[in-house]
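A short worksheet on the structure shown next.
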Amino acid sequence: MAHIGNGNGNGNGFANGNGNGNGAAGLCLHPDPLNWRAAADALTGSHLDEVRRMAAEFRKPVVRLEGASLSISQVAAVAAGREVKVELSEEARGRVKASSDWVMDSMGKGTDSYGVTTGFGATSHRRTKEGGALQKELIRFLNAGIFGAGPEDGQTLPPTTTRAAMLVRVNTLLQGYSGIRFEILEAISSLLNHNVTPILPLRGTISSSGDLVPLSYIAGVLIGRPNSKSIGPDGTYVDATEAFRLAGISGGFFELQPKEGLAMVNGTAVGSGLASMVLFEANIIAVLAEVISAIFCEVMQGKPEFTDHLTHKLKHHPGQIEAAAIMEHILAGSSYMKMAAKIHEQDPLQKPKQDRYALRTSPQWLGPLIEVIRTSTKSIEREINSVNDNPLIDVSRNKAIHGGNFQGTPIGVSMDNTRLVLAAIGKLMFAQISELVNDFYNNGLPSNLSGGRNPSLDYGFKGAEIAMASYCSELQFLANPVTNHVQSAEQHNQDVNSLGLISARKTAEAVEILKLMSSTFLVALCQAVDLRHLEENLKAAVKNTVSQVAKRVLTMGVNGELHPSRFCEKDLIKVIDREYVFAYADDPCSATYPLMQKLRGVLVEHALVNGDKEKEMGTSIFQKITAFEEELKATLPKEVEGVRVAFDNGTNVIPNRISECRSYPLYKFVREELGAGYLTGEKVVSPGEEFNKVFVAMNQWKLIDPLLECLSDWNGAPLPIC
């Protein structure tokens, strides 16, 4: 009976009920012969739960290969060189041996099979009985890559990509349809487990008859080609002999049997391996984009109404519904949202009714992107668990089947689509940070998020915004498709080809750029959080100071009688509540700044309604203005500086609201674990130094835990519609 599914929802499987491991007929008899149901079932549940599973799998110490259950997170873990051991299922040994034996038997019987007795591609009309020599020549002529003088020339694939390719190729060959010895697969696994990585060329594959050229260099190490090189555990280049010694492979180099060279090179493993790594990161970045959009709402004092479930339920798209629900969860109970609600109650008719698109439509923007990432992820997981060489050996029917599973179109299409997604996420981040640094839009934060005392000598995130524009422009360029640039190749035999690896490489570039953007934006959001904290303390100090000065100066007349100006205090406090503190904080008593102008305006307005009392020195409010302002000038700058000093020392009276928010784990990670601090022009440290800390942490997978911690108590459903 056929095995349906693999735990990843890929719907891959193989039958093993016939003794030789190849129950091909059974593949067509199960209840989902077209695999559509399996593909649909793979998308059940939330995207966040899927990312949680990926993160858990990524940390497991062992990856056990049996041919049909490999996940992109396992590929990413092995590729990253983590302490992960690769094991091969002993159950696969029998079916792998059966297909290998079939090739040798058919060769002995004189059966004519492509790549076993024939030439390759457009020259398959040629025939030979020297099956081993044919495989050796295959590897030789495919070693057509260019490496330059060394790694500094940038013409080699990253070792992580090669490790991913090795893992995927072993997995696909374990299904027993390829005619290769189990011992060769064990040797590749030994190279992986001992961190010995063949050097592959960066370019030279069209991912049509598989990734022929790069995969031939893995085969070159296994057969001991003199031009083959590997990177040892210590990072040095070694030849094939030393590679075998370091990997503990005994018995010497392999003498290829018929079909074995073709089995190694005629597959999509390099493209699908890199695609797996790319999608592992893309899935995490998608969740990050949802969470930081919610943090953006917090620091912008946005209106959380945009996450209301009814809005998104009526749109029907699951990605949008989930994105909104995640943001709703972050914002529900947020201390920032409670404060923002009070602010919005002040003069509501004088403020915009709704937020700009970068905030208000972020679920609608991100939702379809998440759906595409999920679809691409499942497509690649099907690919890395597929049999993708040619011909396929069907032992049960005693035949070699000539087809084209080596065509890497699922990779090219998935990577083109993923790159569009990454560009769109980057565009949203750029729109959000552009609002955040602009004091015309950011609801009272200082221009450029400048954190210092003197805005004329502190330009904050101005350089960062320029860098973000650069990143975003390059990212949008990379969004252009690769797969429409096909060239007919190999004497017009490979006249359509997927360009899967090229597309995956471009998508890997896009991931790196989006991580640069994410790192920059995350530090900017933390800066905004701290500025809101400073703002709240400054405003409290200003209100207290103005109130105290008003009581001292405006309450009593010269002879101790109650003065009409005592009624001004309430309106003076309203001015402070309505005025952005950073509009005057660098010089709070400046006559050119709005605070002093509007405080004076309050006194003038009260004086104008004071009537005949203004004619008397003892009851004139006008006569109090100078005394009030002089007292304020003597007191307020000291109080403002005191708040600044307390902020620098971490001793402010009002604590930082972020500690009461579900977004706190990300803030804490940046500020405390990474030590990326509050930026000001008064410090020597540059913005890029702090951005780099976050970028390095992302590359080291350290952001995953604090990101998921922000959503640890989400139950996977939107809040009820009440």
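Heads up, the Cβ atoms here are built off N, Cα and C, so glycines get one too.
Original residues fill every noted site, and no substitution is shown.
Listed in sequence order, the residues of the same chain lying 6 or more apart from TYR114 (active site, proton donor/acceptor) and placing their CB within less than 8 Å of its CB are SER124, ASN390, PRO391, ALA400, HIS402. Here Swiss-Prot flags TYR114 as active site, proton donor/acceptor.
Around PHE141 (mutagenesis position), a 10 Å sphere centred on its CB holds 11 further CB atoms from the protein chains shown. Swiss-Prot gives this note for the published mutagenesis PHE141 to His: Increased activity toward L-tyrosine (L-Tyr) but reduced ability to use L-phenylalanine (L-Phe) as substrate.
Cβ-based neighbour count (10 Å, all protein chains) for SER208 (mutagenesis position) stands at 26. The note that Swiss-Prot attaches to the published mutagenesis SER208 to Ala is: Higher binding affinity for L-phenylalanine (L-Phe) and decrease catalytic efficiency.
The number of other Cβ atoms within 10 Å of the Cβ belonging to ILE218 (mutagenesis position), over all protein chains shown, comes to 25. Under the DSSP three-state reduction, ILE218 (mutagenesis position) is assigned to helix. Record note (Swiss-Prot) on the mutagenesis of ILE218 to Pro: Higher binding affinity for L-phenylalanine (L-Phe) and decrease catalytic efficiency.
Taken from Swiss-Prot, the feature (E)-cinnamate binding site applies to ASN266, GLN354, ARG360, ASN390, LYS462, GLU490, ASN493, supported by similarity to another entry. Counting every protein chain shown, the Cβ of LYS462 ((E)-cinnamate binding site) has 15 other Cβ atoms within 10 Å. DSSP assigns LYS462 ((E)-cinnamate binding site) to a helix in the three-state reduction.
Here the residue is the original one, but Swiss-Prot notes a mutagenesis experiment at this spot, GLU490 to Asn: Higher binding affinity for L-phenylalanine (L-Phe) and decrease catalytic efficiency.
SER208 (mutagenesis position) is 46 Å away from LYS462 ((E)-cinnamate binding site) when you measure Cα to Cα.
The CA atom of PHE141 (mutagenesis position) is located 64 Å away from the CA atom of GLN354 ((E)-cinnamate binding site). Counting every protein chain shown, the number of other Cβ atoms lying within 10 Å of the Cβ of GLN354 ((E)-cinnamate binding site) is 11. With respect to their backbone Cα atoms, SER208 (mutagenesis position) and ARG360 ((E)-cinnamate binding site) stand 43 Å from each other. For the pair GLN354 ((E)-cinnamate binding site) and ILE218 (mutagenesis position), the C-alpha distance works out to 58 angstrom.
When the alpha carbons of ARG360 ((E)-cinnamate binding site) and ILE218 (mutagenesis position) are compared, the span between them is 50 angstrom. Taking the C-alpha positions, the distance from ASN266 ((E)-cinnamate binding site) to ILE218 (mutagenesis position) comes to 12 Å.
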